[in-house]
Amino acid sequence: AALLVALLFVANAAAFRTTITTMEIDEDIDNPRRRGEGCREQIQRQQNLNHCQYYLRQQSRSGGYDEDNQRQHFRQCCQQLSQMDEQCQCEGLRQVVRRQQQQQGLRGEEMEEMVQSARDLPNECGISSQRCEIRRSWF
């Protein structure tokens, strides 16, 4: 009789098994880290870091630029970088420097100034403590 009661108890418990389903609601759908977007897509989404390009171009020139305009490009560059994964920030900045070198034919001291500024941009923006690895020999 005790065996029959135990079997009934087990059968009854099995009949009332509960299934719990959890769902994660992704409210941050615009965040590239959540979408698993690659660097190329992130860079394109940020207009190829056009504000970083303007800012770095002004940084590499001695004088002859509007300081308010430069600050605005710096802020917008930081905004663009903040929307990207850390490793993509550096890749994007390498592309900016490469593009500037090709378009403007930068050499010597101007090129060195641009490379130095680009290396430190994520840190200067306060979005990363990293220093991007950008070598002049790559260009």
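Going from the start of the chain as shown, residues are counted 1 onward.
Glycine is treated like the rest: Cβ placed from N, Cα and C.
Residues as originally present; substitutions not included.
Within 10 Å of the C-beta atom of Gln104 (mutagenesis position) sit 14 other C-beta atoms, taking all shown protein chains into account. The note that Swiss-Prot attaches to the published mutagenesis Gln104 to Ala is: IgE-binding is retained by the immunodominant epitope.
According to Swiss-Prot, the mutagenesis experiment Gly105 to Ala carries this note: IgE-binding is retained by the immunodominant epitope. The number of other Cβ atoms within 10 Å of the Cβ belonging to Gly105 (mutagenesis position), over all protein chains shown, comes to 9.
For Leu106 to Ala, Swiss-Prot lists a mutagenesis experiment annotated as follows: IgE-binding is retained by the immunodominant epitope. Taking the Cβ of Leu106 (mutagenesis position) as centre and 10 Å as the limit, one finds 21 other Cβ atoms among all the protein chains shown.
Using a 10 Å radius centred on the Cβ of Arg107 (mutagenesis position) and all shown protein chains, the other Cβ atoms total 11. The note that Swiss-Prot attaches to the published mutagenesis Arg107 to Ala is: Loss of IgE-binding by the immunodominant epitope.
Gly108 to Ala appears in Swiss-Prot as a published mutagenesis result, with the remark: Loss of IgE-binding by the immunodominant epitope. Within 10 Å of the C-beta atom of Gly108 (mutagenesis position) sit 8 other C-beta atoms, taking all shown protein chains into account. According to DSSP, Gly108 (mutagenesis position) sits within a helical segment.
Around the Cβ of Glu109 (mutagenesis position), a 10 Å sphere holds 10 further Cβ atoms from the protein chains shown. Under the heading of mutagenesis, Swiss-Prot lists Glu109 to Ala and annotates it as follows: Loss of IgE-binding by the immunodominant epitope.
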